[in-house]
Amino acid sequence: MKFFVLVAIAFALLACVAQAQPVSDVDPIPEDHVLVHEDAHQEVLQHSRQKRATCDLLSKWNWNHTACAGHCIAKGFKGGYCNDKAVCVCRN
């Protein structure tokens with residue numbers, strides 16, 4: 001029994017040592033790659049802000065109003081509710 005425990009510990013130590021090998025500092029992306037030459041700072045033309053996530057996603061379990069109120073309280077408002085268009089409306 002002690003032999004099996006010793007072998008198991010030795011195997012675990014060997015696995016830890018094998019996984020702790022240093023990672024090479026060589027960049028695997030070649031210089032002529034398409035993404036390397038693209039401009040890194042491209043302007044975003046239009047943002048898409050989805051305000052219906054809390055009301056739409058949780059409406060199946062009837063938690064939509066609770067989640068909306070919690071979301072509004074976390075933002076610093078007094079509470080909130082989901083209107084008929086499934087948009088969270090926060091109260092002042």
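Using the three backbone atoms N, Cα and C, a Cβ is placed for every residue, glycine included.
Original residues fill every noted site, and no substitution is shown.
Database features, via Swiss-Prot:
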- LEU6 to Pro: In strain: 2CPA7 and 2CPA14 (VARIANT)
- ALA15 to Thr: In strain: 2CPA12, 2CPA43, 2CPA46, 2CPA51, 2CPA103 and 2CPA105 (VARIANT)
- VAL17 to Met: In strain: 2CPA1, 2CPA12, 2CPA43, 2CPA46, 2CPA51, 2CPA103 and 2CPA105 (VARIANT)
- GLU38 to Asp: In strain: 2CPA7 and 2CPA14 (VARIANT)
Set of same-chain residues at least 6 away whose C-beta sits under 8 angstroms from ALA15 (variant position): none
LEU6 (variant position) to VAL17 (variant position) - Cα separation in whole Å: 16
Neighbourhood of VAL17 (variant position) by C-beta distance under 8 A, where only residues 6 or more apart in the same chain count: none
